[in-house]
Amino acid sequence: MSTKKKPTITKQELYSLVAADTQLNKALIERIFTSQQKIIQNALKHNQEVIIPPGIKFTVVTVKAKPARQGHNPATGEPIQIKAKPEHKAVKIRALKPVHDMLN
């Protein structure tokens, strides 16, 4: 199996690409992205769903508590006790149909 790392667009590269496409300066683009991030964070804190066009959905979900259980160390086979995990909130990020359609 190949372990080659896929190419990634960095934050600065994204700012440059958006600036070139919109003909706005990078400082303004950075302020827009920072503002968007703050708005998303605030919405998620208030359990609101956020959809970013064309179709990326952020949702707050509650992860159920998990009791302590018996497990084993896969390397040695030695039995171990796995700690209980309390109920907590997590962010679920999902690509909607328009994003999936872009790939096909």
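Cβ coordinates are placed from backbone N, Cα and C, and glycine is handled just like the others.
Heads up, this one's the original sequence, none of the swaps are in it.
The mutagenesis experiment R69 to A is recorded by Swiss-Prot, whose note states: Drastic loss of DNA-binding activity. According to DSSP, R69 (mutagenesis position) is assigned to a strand segment. Taking a C-beta cut-off of under 8 angstroms and a sequence separation of 6 or more, R69 (mutagenesis position) has the following same-chain neighbours: Q81, I82.
The annotation that Swiss-Prot gives for the mutagenesis experiment R69 to K reads: No effect on DNA-binding activity.
Packing around P74 (mutagenesis position) is summarised by its Cβ count: 7 other Cβ atoms lie within 10 angstroms of its Cβ, all protein chains included. Listed in Swiss-Prot is the mutagenesis experiment P74 to A, annotated as follows: No effect on DNA-binding activity.
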